[in-house]
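Q: As annotated in Swiss-Prot:
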ACT_SITE  Asp303  active site, proton donor
BINDING   Arg132, Lys133, Gln163, Trp165, Arg501  (2E,6E)-farnesyl diphosphate binding site
BINDING   Glu169  Mg(2+) 2 binding site
BINDING   Glu169  Mg(2+) 1 binding site
MUTAGEN   Arg132 to Ala  Very high decrease in catalytic activity
MUTAGEN   Gln163 to Ala  Reduced activity to 60%
MUTAGEN   Glu169 to Ala or Asp  Loss of catalytic activity
MUTAGEN   Asp303 to Ala  Loss of catalytic activity
MUTAGEN   Asp303 to Glu  Retains catalytic activity
MUTAGEN   Arg403 to Ala  Decreased activity by 2-fold
MUTAGEN   Arg501 to Ala  Very high decrease in catalytic activity
Amino acid sequence: MNASPTPTATTTTEPATAVVRCRTRLARRVVAAVGPDGLLPAPCESRVLESALALALLTEERAEADATARLTAYLRTTLRTAPPDPFQCAVARAVLGGAGERGERVGDEGDMDAGTALDAGLDGFDHFTAGRKRLMFRTVLAALGATGFPAVPWEAYDTRPQQSWLHMEMKALKVLAAHGTGHPDVVRDEDWRALLPALEPGPAWECNNLAQLLALLALRHSPRHRPALGDVLKHVAGRLRPDGGMPFIDGMTVFTTAAAGLALSLLPAPPACVTPMADALALRRNPDGGYGFHSGVAQSDVDDTCYVLEFLRRAAPDRHRTAVAEAEGYLLALRNPDGGFPTFARGTSSEIAMTAAAASALAHDPDRREEVDEAVRYVVRHQRPDGTFERSWSRNATNAVFRAVLALTGVAAHGEERRSRARAAERALAHLAATQNGDGGWGHAEAEPSDPISTAYAVIALARGPRARPGGPLDRALAYLVERQHPDGGYRSRPDQAGPRPLLYDVPALADVFVLLALAHATATPDPEGCSR
């Protein structure tokens with residue numbers, strides 16, 4: 001059941017020398033960034049949505065004048081120089097207000113009304129969460145006075161067992177809609193209780209600024225709780241980034257440390273920091289055995305748990321035997337009856353990328369063969385005719401493809417099952433070859449400009465295909481990555497992470513981490529221990 005990286009032609013050709021040099025420089029940069037606590041810092045950059053909500057909150061409360069000025073400047077500058085998606089532009093314009101702001105042209109969205117901007121922002125978002133996102137985004141715009149509140153039953157704001165911050169967000173939006181439409185009586189005590197963690201001092205609850213800001217805006221409508229906002233707003237103002245904006249989340253330290261540790265452990269001579277990195281992650285497991293995306297996040301998820309599990313198993317399986325077993329137990333507890341895995345809660349929709357990740361993470365345990373086979377079958381069943389898969393927490397198509405290819409090729413199979421998996425992997429790899437840009441890279445979608453992160457994901461998949469031919473898709477992709485390396489050894493990339501989906505957010509450290517993981521896969525030799533990520 002090993003899932004060893006497949007050696008490629010890059011290990012023996014002249015271009016391989018450049019690739020190895022590139023890998024070495026990048027690895028040194030990543031190692032140098034690991035802190036004394038064993039974690040790789042991964043702060044999140046400012047985003048327009050949270051910055052606008054923070055500005056709205058501080059303005060309404062007449063608090064933190066310096067932070068208000070900084071947020072205003074950040075929003076005006078960003079709308080003028082680097083406008084995001086139409087929805088976020090509409091939110092920012094609603095908060096900034098004034099004829100002058102509304103009259104400025106903001107990219108192609110400058111003349112859109114809020115409703116049109118919402119439609120444009122969700123255009124092409126084909127996902128099982130699309131209905132809820134439309135409700136969320138429309139309610140945000142309505143609460144800011146940009147459009148009317150959606151005419152939906154109040155139950156539409158209720159959530160089944162979901163991630164903790166989504167529960168808070170939907171309760172906050174319900175309160176805002178109820179008070180905005182003159183129906184405060186529909187707000188129940190349990191709705192208010194769900195918002196109270198937002199009043200805790202210090203970092204945002206669950207490191208999620210979006211959830212806290214929505215909750216604080218809602219708590220303004222509570223005579224009982226509004227007086228407590230003053231102290232909290234000081235902490236909110238203290239979380240602004242150097243550019244004056246507010247990030248979506250505090251960071252992704254657990255996620256990036258696990259992925260970086262996995263990449264470093266694939267190198268011919270793993271650096272000494274790998275063991276402290278594994279130790280640091282093992283200490284941060286949650287009571288349910290899983291892991292969240294950042295230190296201090298109590299909500300575990302399949303994505304982070306899979307990365308941590310694979311890294312711990314490869315770097316220090318005996319040393320962290322308990323953590324490995326508990327992570328496996330967490331994953332198995334979330335497995336759905338259809339054989340797939342959701343991101344956060346059993347019973348919610350299974351996702352391709354999460355299912356493929358779980359299959360790869362569990363594949364090293366022979367006692368989990370049945371669950372792994374079911375997960376791989378789920379992946380095969382849900383492949384699209386063009387060879388792609390539904391996107392998940394990444395906006396680019398290559399992310400789901402690389403995770404699926406690793407699952408499809410990482411577990412031994414026989415007979416028709418083996419042929420079925422091979423066909424699925426071939427279709428996925430053929431799609432990558434057919435959609436590669438002329439510069440050797442890939443973008444978020446076909447024909448979009450190439451970027452290092454999207455290309456790195458594709459390289460991981462291609463490295464698992466048949467032995468690469470010189471000058472083929474893999475060699476061209478590696479040449480693209482070599483050429484895009486900065487003098488400091490690092491990378492800058494268009495962000496691909498989305499949350500709430502499909503809104504992009506930027507964690508710059510991810511570019512270095514995933515390019516290193518790609519280069520490690522592309523230059524690896526067979527290893528009896530195996531590694532599937």
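The backbone N, Cα and C atoms fix where each Cβ goes, and this holds for glycine too.
Keep in mind the model shows the original residues, not the substituted ones.
For each feature listed, report its degree of burial, its nearest neighbours and the pertinent distances within the displayed model.
A: If you draw a 10 Å sphere around the CB of Asp303 (mutagenesis position), it holds 25 other CB atoms from the protein chains shown.
If you draw a 10 Å sphere around the CB of Arg501 (mutagenesis position), it holds 19 other CB atoms from the protein chains shown. A coil conformation is recorded for Arg501 (mutagenesis position) in the three-state DSSP classification, outside any helix or strand.
Less than 8 angstroms from the CB of Glu169 (mutagenesis position) sit Met136, Leu210, Ala211, Leu214, Ala215, Pro500, each of them six or more residues away in the same chain.
In the three-state DSSP assignment, the secondary structure recorded for Arg132 (mutagenesis position) is helix.
Within the same chain, residues at least six positions away from Gln163 (mutagenesis position) with a Cβ under 8 Å of its Cβ are Gln299, Asp301, Thr343, Phe344, Ala345.
In the three-state DSSP reading, Asp303 (mutagenesis position) counts as helix.
Arg403 (mutagenesis position) has a Cβ environment of 30 other Cβ atoms inside 10 Å. According to DSSP, Arg403 (mutagenesis position) sits within a helical segment.
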Q: Can you name the residues of this chain that are 6 or more positions from Arg132 (mutagenesis position) yet have a C-beta less than 8 Å from its C-beta?
A: none
Q: Determine, to the nearest whole angstrom, how far the Cα atom of Asp303 (mutagenesis position) is from the Cα atom of Lys133 ((2E,6E)-farnesyl diphosphate binding site).
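A: If we compare the Cα positions of Asp303 (mutagenesis position) and Lys133 ((2E,6E)-farnesyl diphosphate binding site), the gap is 21 Å.
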Q: So which of the binding-site residues is most packed in, judged by how many other Cβ atoms lie within 10 Å of its Cβ, out of Lys133, Trp165?
A: Trp165
